Amino acid sequence: MYIGIDLGTSGVKVILLNEQGEVVAAQTEKLTVSRPHPLWSEQDPEQWWQATDRAMKALGDQHSLQDVKALGIAGQMHGATLLDAQQRVLRPAILWNDGRCAQECTLLEARVPQSRVITGNLMMPGFTAPKLLWVQRHEPEIFRQIDKVLLPKDYLRLRMTGEFASDMSDAAGTMWLDVAKRDWSDVMLQACDLSRDQMPALYEGSEITGALLPEVAKAWGMATVPVVAGGGDNAAGAVGVGMVDANQAMLSLGTSGVYFAVSEGFLSKPESAVHSFCHALPQRWHLMSVMLSAASCLDWAAKLTGLSNVPALIAAAQQADESAEPVWFLPYLSGERTPHNNPQAKGVFFGLTHQHGPNELARAVLEGVGYALADGMDVVHACGIKPQSVTLIGGGARSEYWRQMLADISGQQLDYRTGGDVGPALGAARLAQIAANPEKSLIELLPQLPLEQSHLPDAQRYAAYQPRRETFRRLYQQLLPLMA
């Protein structure tokens, strides 16, 4: 048996995995986010630990944990958890979706002109390094007391094992890691007036970083089992769905849309707002494009058009008048990350006439989200990734009609697989399983999810969509000056 813990933003999820790789028990505990000022997003690390402790005890009530061999941790990335020399938390953790430090991003890139080469990424307010610069500038008395900086899941590890440790995939999201070398960058740390001594030790995702402290093991009804490094949420989620080898790729359609592709070497294209991070598996990296509003656009449009829900919206789109002039939708309801890196980007309908009604608007929304997802996929492929097929997961991927439309727009074979909703906790448990079974291959331990349906792009429809995609791109560029 193996345990996977996923420290999310809205809750902690813990799962129990058997030797066959099946989830036999799961528990979730809710978390809340504090927003004391505009753009701020914070959580109390003590809340993380209390929720994890409750979830683990509930899991133990559901199923004996005596046979657990190892435990893995995944979690929300980028959060800045600041500790003093007595391991006390100095202030609430500043989360990945906190937007206060845009100025510090500009300042850091000016201080280290080669930062994009070292980190493989554009400096963004979500990342950890600019948050520390903000603390130094606005809370100097707190900054002076910092002994260690930990990422959210690694604070849980400290409470479980007493060890200061992190994994490569999560560390890559700090902007302090030399992503190609898989080591801390002294240049990036010095730019924030920090040193290696204030950073956790680095491990690969399936390496053991320590063991459960006796008092924690006793409280959870377990042995003092090894704890593995684990991974950031996206990398751990990818491990869970079997994204192991170079050129394997997955498209996750949730509130946001994430396109994740594995590479065997370090590739980057920071100017396109593609994230380039280490994978949670050794000698592997990954590229990731992020669309901020994917399935959330469908929820919004269903309400806007008076349709009861997303399935009704998709049914309406299928009834759209084929002879009507096309309508375009720019799906930037929360700004956009890849490829525009523009928090000021806005949503737009364009091309409306008296011919158009709710059905045509519904179709435009599905197509517009598809065009934006394809833009994100294209910039990842431009880095040198060549997937044969793309695994499609997430709640937004349930519609067969929309899945086929996405294949036709992108020109990619899309393989819809079920079971991806377990999320990063599954990847964390599988990383623990790898550590406990060194004699077994990754292919054996990390199978792909069951295939439900493959969607091949229709050549005719693909050809018809390309000029519309070009208009979609031109629309954004033409409207850009008005979006500031």
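Every residue, even glycine, has its Cβ placed from backbone N, Cα and C.
For all the noted positions, this structure keeps the original residue and models no substitution.
Counting every protein chain shown, the Cβ of Asp6 (mutagenesis position) has 32 other Cβ atoms within 10 Å. Here Swiss-Prot notes a mutagenesis experiment, Asp6 to Ala, with the remark: Loss of activity.
Among the features that Swiss-Prot reports, substrate binding site is placed at Met77, His78. Taking a C-beta cut-off of under 8 Å and a sequence gap of six or more, Met77 (substrate binding site) has these contacts in its own chain: Trp96, Leu151, Pro152, Asp170, Gly173, Gly232, Asp233, Asn234.
Asp233 (mutagenesis position): 28 other CB atoms within 10 A of its CB, across all protein chains. In the three-state DSSP assignment, the secondary structure recorded for Asp233 (mutagenesis position) is helix. Among the mutagenesis entries in Swiss-Prot is Asp233 to Ala, noted as: Loss of activity.
Residues annotated as active site, proton acceptor in Swiss-Prot: Asp233.
DSSP classifies Asp6 (mutagenesis position) as strand under the three-state reduction. For His78 (substrate binding site), the same-chain residues 6+ apart in sequence whose C-beta sits under 8 angstroms from its C-beta are Leu95, Trp96, Gly126, Phe127, Thr128, Lys131, Leu151, Gly173, Thr174.
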